[in-house]
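A short write-up of the structure that comes next.
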Amino acid sequence: MAVAEVSRTCLLTVRVLQAHRLPSKDLVTPSDCYVTLWLPTACSHRLQTRTVKNSSSPVWNQSFHFRIHRQLKNVMELKVFDQDLVTGDDPVLSVLFDAGTLRAGEFRRESFSLSPQGEGRLEVEFRLQSLADRGEWLVSNGVLVARELSCLHVQLEETGDQKSSEHRVQLVVPGSCEGPQEASVGTGTFRFHCPACWEQELSIRLQDAPEEQLKAPLSALPSGQVVRLVFPTSQEPLMRVELKKEAGLRELAVRLGFGPCAEEQAFLSRRKQVVAAALRQALQLDGDLQEDEIPVVAIMATGGGIRAMTSLYGQLAGLKELGLLDCVSYITGASGSTWALANLYEDPEWSQKDLAGPTELLKTQVTKNKLGVLAPSQLQRYRQELAERARLGYPSCFTNLWALINEALLHDEPHDHKLSDQREALSHGQNPLPIYCALNTKGQSLTTFEFGEWCEFSPYEVGFPKYGAFIPSELFGSEFFMGQLMKRLPESRICFLEGIWSNLYAANLQDSLYWASEPSQFWDRWVRNQANLDKEQVPLLKIEEPPSTAGRIAEFFTDLLTWRPLAQATHNFLRGLHFHKDYFQHPHFSTWKATTLDGLPNQLTPSEPHLCLLDVGYLINTSCLPLLQPTRDVDLILSLDYNLHGAFQQLQLLGRFCQEQGIPFPPISPSPEEQLQPRECHTFSDPTCPGAPAVLHFPLVSDSFREYSAPGVRRTPEEAAAGEVNLSSSDSPYHYTKVTYSQEDVDKLLHLTHYNVCNNQEQLLEALRQAVQRRRQRRPH
């Protein structure tokens, strides 16, 4: 839960003294060095000393002042550069200093070494003094901190006979949410939001006469009053400037807190009644379960393209047939399995109905000819929708095009359904709560193994468990700054979210589009790529460039697709937020910290203007992480794994991740026999760890299905062929790049996955009994 408090500021004085024995980056002359200082919690831009020419031991003796809050993690970056006007400045030394190590009133002199072996050193003095100011209103969950904002309104009006269209101006408030703004005089009001205690200034200049500038310090403006100025020019007044500074809202649009939101908690209360009734019937209990005896059961589905979507339909139908679907409170999906969930939740009562209808619709879409998705009329429709999104303010990226093509692959017509619409399917606890997973990364600078943060999407909220920051799902994609909603954009259709959740497939798609000049060439390239992915390895993010003479379908979208090809560029709702001084020790953050940058707050996600969201398959093909939050208190996970290469591979990766992070999870240790010949269902549990959920793992295997068409019903010789399902990773018709199945193949996969669930009814019931027993044992006596 977020806590609000008034925090007074301190004055941090940094005096850059001198350096000793700096190595020269120039071949002929000594170094021409300067030092930059960056403290993003106190200043929006880097400050810089003067340049000392031709010296390996430069003396600067320059002081810089920063107003800081001791509740924030104030990490200053100091860098020494060797100036080079020809080839660009060369970095010599980079060090970090945590101002939190200073006490109020303390003076300290630091000597920073160039390297453990090098002789070069940088000497800096630091002094921290308390200030007797009014303080600032801070809101924090112990990891992130939101600060007071001030809002500056600027109105420009012409004063002479000049036409406003003749004069273009640029307005800048450094560090503001809006950044530089350009417009003609008299075109309206401009707004700038920035932290209230920053000593910023408004700068206005004519674009055709940059020497003409107006500067207005914001700290000198009275709050709530209009201040009128006249723009100074060399000839005559050109425009009248009206300024009004107001305090920003204190109520945040971003929820800073850990654990389920109020809407999810209310849903769980409703769902418990459904679960209790289903468990009483399934387990043939004598009486009703008490509220604290009702276990939390979850389904976890992995990715795998059309294979995952089809298999999940079959397994859900099996659970429905056994009367066990109503025992489930959560269902999580990744990549291809999210397609199934998005389809099903268009019907608010889907789990209370026979799934035969949705399954038949699935078959129609999976078996249809896909050539039409690149027909000229479709390409034009994609272009129009992408252009409209850009006009509304959404960043453009390749994943948006993939989302529209993927929608055409899965549906005959565009669907207007949105993620927040799925709340209707939860209104009286009639269905499990769906949670969709994505991975936030750093783009091309780091791999997903070096930096990957789990992001979860539900009908109620989108957010990061690591940071304890969430927004209502209908606001995902809108613009935020310092926890405040700056610009609300219309909620995206869910196909654009599916594009994020499954853009592992966009790598192959993008390559094919780049090379193709007509649909037939596109599909030829797609199939050729599919043949090279015999073990379903994660595709590299580097795409081979086609010859310059190659015709490309992608050129049709060149002006609209300006972002990194495979990353979903989304406005960052964490933008501007700072870190609490003790964020690194916070139990929720420490549970999820697993990147190379977690100890560097200035480089974490709140510092980025955009999120870079990818398919979780780029790290681990699982959707389990939302279920492992202790506040969700999940007792039993039904693990539905659709991998063709290794029945336990992804689950073992997940187990290793949990072990490294200290997250309670049972050891995943299948025997050599199980590895070689996996069964339809495996149980993993850890009785010694009460916080670890039990896992009932269903790998995608064909075991007794070869001999039985239904539990206890042996196949006749005529039915033998129907029991042969090709699940080899090299030549399977269910390879993840396959977008069309034959009628026979889709029927086999549906029957197999349905059978594997129904054939393990007793194991499912026993796992549910154990979950109830576990709850009873935890009751206070």
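Glycine residues also receive a Cβ, built from the backbone N, Cα and C atoms like all the rest.
So, quick note: what you're seeing has the original residues, none of the substitutions.
It should be emphasised that the depicted structure is a prediction, and the values quoted were computed from it without experimental measurement.
Among the features that Swiss-Prot reports, domain 'C2' is placed at 1-112, with the record citing sequence analysis.
Cβ-based neighbour count (10 Å, all protein chains) for Asp84 (Ca(2+) 1 binding site) stands at 13. DSSP assigns Asp84 (Ca(2+) 1 binding site) to coil in the three-state reduction, outside any helix or strand. The Ca(2+) 1 binding site annotation in Swiss-Prot covers Asp26, Asp32, Asp82, Asp84.
For 246-781, the entry in Swiss-Prot reads domain 'PLA2c', with the evidence type sequence analysis.
The annotation that Swiss-Prot gives for the mutagenesis experiment Ser335 to Ala reads: Abolishes enzyme activity.
The active site, nucleophile annotation in Swiss-Prot covers Ser335.
His417 (mutagenesis position) falls within neither a helix nor a strand when secondary structure is assigned with DSSP, and so counts as coil. A C-beta separation below 8 Å, combined with a sequence spacing of at least six in one chain, links His417 (mutagenesis position) to Ala342, Glu346, Arg493, Ile494. Record note (Swiss-Prot) on the mutagenesis of His417 to Ala: No effect.
In the three-state DSSP scheme, Asp615 (mutagenesis position) falls into the coil class. Experimental mutagenesis is annotated in Swiss-Prot for Asp615 to Ala, with the remark: Abolishes enzyme activity.
Under DSSP, Arg632 (mutagenesis position) is assigned to coil, being neither helix nor strand in the three-state scheme. The note that Swiss-Prot attaches to the published mutagenesis Arg632 to Ala is: Abolishes enzyme activity.
By the criterion of other Cβ atoms within 10 Å of the residue's own Cβ, the least surrounded of the recorded positions Asp32, Asp615 is Asp32.
When Cα-Cα distances from Ser335 (mutagenesis position) are compared across the recorded positions Asp26, Asp82, Asp84, Asp615, Arg632, the shortest belongs to Asp615. Other residues of the same chain near the Ca(2+) 1 site, with their Cβ within 8 Å of the Cβ centroid of Asp26, Asp32, Asp82, Asp84, are Ser24, Lys25, Thr29, Ser31, Cys33, Gln83, Asp89, Asp90. The recorded positions Asp26, Asp82, Ser335 differ in how many other CB atoms lie within 10 Å of their CB, and the one with the most is Ser335. Mapped onto DSSP classes, the domain 'C2' (1-112) shows 3 helix, 61 strand, 48 coil. DSSP assigns Ser335 (mutagenesis position) to coil in the three-state reduction, placing it in neither a helix nor a strand. Sequence-distant neighbours of Arg632 (mutagenesis position) (same chain, 6+ residues apart, CB-CB distance under 8 A): Gly259, Pro260, Val296, Tyr330, Pro626.
Across the fold, the C-alpha of Asp82 (Ca(2+) 1 binding site) and the C-alpha of Asp615 (mutagenesis position) stand 41 Å from each other. Distance between Cα atoms for Asp615 (mutagenesis position) and Asp84 (Ca(2+) 1 binding site): 42 Å, as a whole number.
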